[in-house]
Amino acid sequence: MQPYNQSVNEVLEETKSQFEGLSPKEVKNRQAKDGFNELKEKKKTSTWELFIDTLKDPMVIILLLVAFVQLFLGEFVESLVIFIVLMINSVVAVVQTKRAESSLDALRQMSAPSAKVLRNGEKTSIPARELVVGDIVSLEAGDFIPADGRLIDVQNLRVEEGMLTGESEPVEKFSDVIEGEVALGDRKNMVFSSSLVVYGRADFLVTAIAEQTEIGKIAQMLETAEAKQTPLQQKLEKFGKQLGWVILALCALIFAVQILRLFTTNQTADMQKAVLDSFMFAVAVAVAAIPEALSSVVTIVLSVGTNKMAKQHAIMRNLPAVETLGSTSVICTDKTGTLTQNKMTVVDSFLPTQGSKELTDLTQADQKLLLNAMVLCNDSSFSQEGQLLGDPTEVALIAYSDKIGYPYQDLREKSPRLAEFPFDSERKLMSTINDFEGQKTIFVKGGPDVLFNRCNQVFLDGKVQEFTPELKEKFQAQNEAFSQKALRVLAYAYKPVSDNKTELTLTDENDLILIGLSAMIDPPREAVYDSIAEAKKAGIKTIMITGDHKTTAQAIAKDIGLMNEGDMALTGQELDALTEDELRENLEKISVYARVSPENKIRIVRAWQNEHQVTAMTGDGVNDAPALKQANIGIAMGSGTDVAKDASSMILTDDNFVSIVSAVSIGRVVYDNIKKSISYLFSGNLGAIIAIVFALVVGWVNPFTALQLLFINLVNDSVPAIALGMEKAEPDVMEKAPRQLNEGIFANGLMRVILIRGSLIGIAAIISQYVGQKTSPEMGVAMAFTTLILARTLQTFAARSNSQNILKLGFTTNKYVLMAVTFCLALYSLTTLPFLREIFSIPAAFGWSQWIVAAGLAVIAVICMEILKSIKGVFEKH
């Protein structure tokens with residue numbers, strides 16, 4: 001028998017629970033037996049699969065082929081070194097990926113939804129994942145239902161279950177037994193995980209958690225999409241394949257030229273050795289040209305970016321989002337809780353006899369009535385731990401009562417509640433019956449415009465009087481005055497009723513006596529002002545999209561600097577009235593959208609995307625999911641539903657607009673740093689190729705062995721390239737216009753930088769080889785290798801910025817670069833040790849005089865890079 005066929009007592013018995021809830025010990029036992037209330041994640045890629053993936057890179061495959069050929073030819077040391085280096089590279093990439101995965105998993109837990117649960121007779125708020133079968137959970141309007149369950153106490157509950165049933169209308173719920181087997185949409189005494197409470201209140205008994213819930217049974221619908229490569233990684237992979245073919249062609253050409261030279265110069269005496277040398281020359285070019293560390297460096301820098309963002313309260317759900325975020329040109333943000341503190345505070349009240357003022361004297365009948373209405377017609381409370389429970393607006397009212405010296409619990413104890421009619425979005429009212437000073441009294445609170453029309457009398461000068469048109473006008477004028485200040489206004493009324501009145505109906509909310517108004521505000525977050533200004537400076541348009549009133553939204557928008565002179569504010573209805581052409585014409589001028597629907601949100605996003613703008617959109621509800629999917633960057637609130645989080649690219653753990661702008665800034669820095677790493681790697685490789693090709697053309701010996709180049713590319717270069725990924729933001733990172741998503745890898749002068757730096761490194765290596773081979777060809781190779789490794793290492797300082805020279809930056813402002821350079825110099829010194837000299841082709845005669853020349857040439861090359869950078873800066877300034 002299903003829970004919906006059973007009475008409440010039968011379900012309690014079956015789940016071994018009781019009306020007071022479970023004990024902590026029983027909860028622990030059930031969690032140990034059944035696990036937590038969360039859907040199982042997809043099977044993660046195993047460590048072994050990650051390791052194999054690192055070997056699928058086209059550049060790694062070429063190196064593996066080289067290693068096997070060398071092994072076949074008897075070059076055991078060099079082939080072994082290639083295998084070891086590739087193994088180390090793969091292990092580092094796997095470790096970093098696993099570390100990023102585990103930190104992301106830990107951070108995701110921060111954004112878990114919560115549930116109000118009854119345990120041992122006490123109501124408390126817990127993470128929804130800690131729910132067990134048998135728990136009793138309280139629901140109210142706006143709540144996300146955290147598990148499946150049988151309703152046991154219902155007060156006008158309506159739930160939106162469209163995600164499960166396809167029905168667009170909210171379902172009215174009850175607690176009676178249902179006979180026979182019925183479809184999911186007809187189980188009206190049940191609630192289901194991931195549904196939304198539209199209005200009303202209820203308590204339910206948890207009957208299913210995690211995979212056993214209805215949503216758990218269709219969990220594949222909510223599974224996160226497969227991990228995708230970032231656009232940059234796709235471009236690099238495509239470029240890598242093209243580079244691979246070019247390198248193979250170049251190697252074949254060099255090998256052919258070498259063999260041809262052997263025959264034309266009659267150097268065929270030791271043909272096998274000559275062919276082997278020619279092959280190794282070609283291999284050296286392949287090794288020199290391939291940036292072996294590039295793939296892992298990009299992944300590591302992106303992962304570092306995700307960790308930095310997480311510290312700024314922004315959890316990135318995939319790597320492509322980090323890159324896309326840096327291109328954001330439009331941010332569509334909610335108002336409540338994102339731009340504001342989501343902490344409503346009562347700042348004013350209005351009584352017809354006293355005007356606008358704070359309540360201070362409850363000996364006056366009108367003040368006493370107003371404060372009691374605020375506290376009694378109110379479902380919020382504080383837990384024993386001081387935690388806020390309930391709607392933020394209602395919490396503000398009881399907090400106000402406590403603040404002015406009248407504890408809300410005392411007022412409620414003096415006037416106990418006898419019946420209630422919960423708030424709903426159709427009536428825009430809430431009513432209760434309380435035993436107030438020995439008289440059954442209905443208290444009503446709601447929107448001023450609605451409540452004014454329900455009143456025919458007003459409490460004035462200590463007695464009930466007619467609510468005349470003049471008095472109504474006075475109230476309406478005060479309501480408008482409050483609204484102009486972006487204050488949220490509630491009106492309060494009451495009506496004495498007979499002692500036999502036990503329940504409320506719609507007709508009871510008429511012929512009321514108006515008491516007064518309260519005004520509250522959700523103040524803007526302090527840091528929002530600077531963040532809006534920073535976004536504007538960065539060429540990012542910030543748009544407020546809210547369900548609040550247009551007047552309130554405009555007032556907040558103007559206050560925080562989001563709305564300027566000439567900007568427009570539209571309601572959802574006004575937006576619906578615009579044609580696509582009219583919307584396109586006015587799009588740039590519209591800064592505020594108020595009272596919007598989910599369909600409106602999608603239309604706004606598409607309108608900006610049609611203008612080729614990269615758009616970020618915030619959201620927290622099930623209805624926001626389509627707009628979050630549509631946006632280039634969907635941003636879910638940490639307090640939002642799992643459906644919204646699933647549709648998003650990023651989760652804000654603090655629901656704060658400031659965190660969005662911080663994440664955009666980090667996204668820009670990450671992309672800049674990846675390009676710095678790319679320029680560093682390709683400049684060094686180009687320098688090596690220039691030296692090799694020059695040696696081939698003029699008939700010198702190959703300036704580098706394949707082992708030397710592998711050592712530089714894989715061991716030496718990867719550490720500085722990663723260190724560049726840790727570089728702080730350039731001063732103007734948030735002063736540039738947003739980057740276009742389709743921007744090429746080498747755009748904005750990056751290719752020019754690579755050509756200049758690569759040429760300087762190559763020329764330095766050529767001169768070094770020329771000086772060295774006056775002693776012997778072996779000395780030329782040793783000096784060229786020394787100059788190349790030192791120039792590429794010291795180039796790290798130049799690569800830190802394309803606009804600022806190292807003297808301005810300072811040598812110690814990036815400790816990671818300093819450590820990387822020190823590490824590389826220490827590594828190089830190892831190659832000069834007696835037992836390693838032979839492996840790295842460094843002759844015994846190589847001493848201080850040769851080292852000083854080689855190192856001096858490397859330093860000169862880097863100084864030239866910095867001089868050219870400064871000259872470029874002067875030209876750009878003028």
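Along the chain as shown, residues are numbered 1 onward.
Here the Cβ of each residue, glycine as well, is placed from N, Cα and C on the backbone.
Look at Swiss-Prot and you will find Asp334 tagged as active site, 4-aspartylphosphate intermediate. Asp334 (active site, 4-aspartylphosphate intermediate) has a Cβ environment of 25 other Cβ atoms inside 10 Å.
The Ca(2+) binding site annotation in Swiss-Prot covers Val287, Ala288, Ile290, Glu292, Asn713, Asp717. Note: Val287 (Ca(2+) binding site) has non-local neighbours Leu63, Val66, Ala706, Leu709, Leu710, Asn713, i.e. same-chain residues 6+ apart with C-beta under 8 A of its own C-beta.
Listed in sequence order, the residues of the same chain lying 6 or more apart from Thr54 (mutagenesis position) and placing their CB within less than 8 Å of its CB are Val60, Asn89, Ser90, Ala93, Val94, Ser295, Ser296. Under DSSP, Thr54 (mutagenesis position) is assigned to a helix (H, G or I) in the three-state scheme. Under its mutagenesis annotations, Swiss-Prot gives Thr54 to Gln the following note: Increases sensitivity to CPA. CPA-sensitive; when associated with L-59 and P-295.
As a published mutagenesis entry, Met59 to Leu appears in Swiss-Prot alongside the note: CPA-sensitive; when associated with Q-54 and P-295.
Ser295 to Pro appears in Swiss-Prot as a published mutagenesis result, with the remark: Increases sensitivity to CPA. CPA-sensitive; when associated with Q-54 and L-59. Residue density at Ser295 (mutagenesis position): 21 other Cβ atoms are found within 10 A of its Cβ, drawing on all protein chains shown.
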Inset, instruction - For Ala288 (Ca(2+) binding site), write down the residues of its own chain that are at least 6 apart in sequence and whose Cβ falls under 8 Å from its Cβ; none is a fine answer. - result: Asn685, Ala688, Ile689, Ile692, Phe704, Leu709, Asn713
Inset, instruction - State the Cα to Cα distance, in Å, between Asp717 (Ca(2+) binding site) and Asp334 (active site, 4-aspartylphosphate intermediate), rounded to an integer. - result: 45
Legend entry - Surrounding CB atoms that lie within 10 Å of the CB of Asn713 (Ca(2+) binding site), all protein chains: 27
Inset, instruction - Measure from the CA atom of Asp334 (active site, 4-aspartylphosphate intermediate) to the CA atom of Ile290 (Ca(2+) binding site) and give the result in Å, rounded to a whole number. - result: 47
